[in-house]
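Please read the structure below before turning to the comments.
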Amino acid sequence: MKETIQGTGSWGPEPPGPGIPPAYSSPRRERLRWPPPPKPRLKSGGGFGPDPGSGTTVPARRLPVPRPSFDASASEEEEEEEEEEDEDEEEEVAAWRLPPRWSQLGTSQRPRPSRPTHRKTCSQRRRRAMRAFRMLLYSKSTSLTFHWKLWGRHRGRRRGLAHPKNHLSPQQGGATPQVPSPCCRFDSPRGPPPPRLGLLGALMAEDGVRGSPPVPSGPPMEEDGLRWTPKSPLDPDSGLLSCTLPNGFGGQSGPEGERSLAPPDASILISNVCSIGDHVAQELFQGSDLGMAEEAERPGEKAGQHSPLREEHVTCVQSILDEFLQTYGSLIPLSTDEVVEKLEDIFQQEFSTPSRKGLVLQLIQSYQRMPGNAMVRGFRVAYKRHVLTMDDLGTLYGQNWLNDQVMNMYGDLVMDTVPEKVHFFNSFFYDKLRTKGYDGVKRWTKNVDIFNKELLLIPIHLEVHWSLISVDVRRRTITYFDSQRTLNRRCPKHIAKYLQAEAVKKDRLDFHQGWKGYFKMNVARQNNDSDCGAFVLQYCKHLALSQPFSFTQQDMPKLRRQIYKELCHCKLTV
């Protein structure tokens, strides 16, 4: 039988006072084979617990009263584990700086200890972070922010922010302060990036549905000392959808802060759509009959005014926009009439009514505002030696100024449409001719005889304005086209001198004399300072195809979209 030794430290346990129940150490299981008794070792900082056979009672254990530490039936491994626990406990006592006879002090007499050491708090942070990370990797959550809640707390503590959940302190009795955590708000920017929503999801985001907190499900939860009991989805008072959406997310609240019921045909999923409110679903889908109570709540709406679009129409619109985005790299050349025409061809129905056309326009605008749908980065159009990027094609949007890349590639498309008739000069030709004379551009036409063509097109770019020189070779006329109707007499003179020098070099003396210059005044005039490049491209196209100038300033938005498509297809629409 092993002899037990009990220390006589001043901080050891004393017999419990009146009203405190005795606490006994849990007995350990007996081993069949007794190991040889090791030499007893005294622990630093105190003695051993009482002998189980002595009949003494052990007071109730409170932090940091040491536990009974020796048992004859314990093995060496258990003793080592016990020593490690006691060492951790001693570190905890040292960290808290507890005075002697701490357990016998009253609650009101206990002084407030200092904050624990940094090592223990770091270990707690690491454990919390690893737990959240494992939950993020290996579990499927039914909430949008459940995993990131723990992770957000960990990040906030690492950054030194105030955390409402304090450590267990003897002064507070281990109670958790009931203060909402600032690091776990649903609108916190430290949360996960929102999923890429589909077309209906973008509509929900516009109506404020996406910003509402997710609906938790499951048993009652307690967080920060507050008890919260969720309502059942089947409860009519809860206002939640009675079915789980395909992506596993719960329904969300409407813009008024109340849970809204969606009609049966509105709970569809296109691209991670979380939920659909009743007001949006009524605008998008037909056949959703509102009850008398809902109609009474909405006296401003006309009776029987339902949505003219169904879910298959919305799905078709999204597929059309996806295909358009992949073909043209952006939705710049897209018009609502084009989408309406495709819908009419597919469904054999009329979509040109104001109500349906307005909803199609709303779908297009919502699709454009979705992340990643503005343009396709890396989209390029290559034709011969020309390469157009999205930055070049973006000059055709709105009232942007066209650059030289767009001008030169479109001119080559015009020239290749009627190659035997037209020759198009580069946009840098006139600038080089004006600064360096004929010697600077004499090699530009070494492989072509311009006097065998019928029409020469020379774009002129002076400062920030585009204009055009058109040369009728047979009639020996030089015509200046300017959408702002400015009279630039130097341009025709420079071109006339170039033609005379080229005639001498190519030995075409019949074209050396007889050139006349004109200014074309009865042409379409621009009303702004940004559409001069688009006017020049239309001048080139109509002159090459021998078409009259039937366009005006009001046609420029449509013509810009047409030029964009022609550049992407590398072919003019004749």
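Counting starts with 1 at the first residue shown.
Cβ coordinates are placed from backbone N, Cα and C, and glycine is handled just like the others.
Don't expect the noted substitutions in this model, because it carries the original residues.
Keep in mind that this is a model prediction, so the values were computed, not measured.
The annotation active site is assigned in Swiss-Prot to HIS465, ASP482 on the grounds of similarity to another entry. For CYS532, the entry in Swiss-Prot reads active site, nucleophile, with the evidence type a curator's inference. Listed in Swiss-Prot is the mutagenesis experiment CYS532 to Ser, annotated as follows: Loss of enzymatic activity.
Neighbour count (other Cβ atoms within 10 Å of the Cβ, all protein chains): 20 for CYS532 (mutagenesis position).
Distance between Cα atoms for CYS532 (mutagenesis position) and HIS465 (active site): 7 Å, as a whole number. ASP482 (active site) falls outside any helix or strand according to DSSP and counts as coil. Least crowded of the active-site residues (HIS465, ASP482), judged by neighbouring Cβ atoms within 10 Å of its own Cβ: HIS465. Geometry remark: ASP482 (active site) versus HIS465 (active site), CA distance 9 Å. For the recorded site, HIS465 (active site), the DSSP three-state label reads strand.
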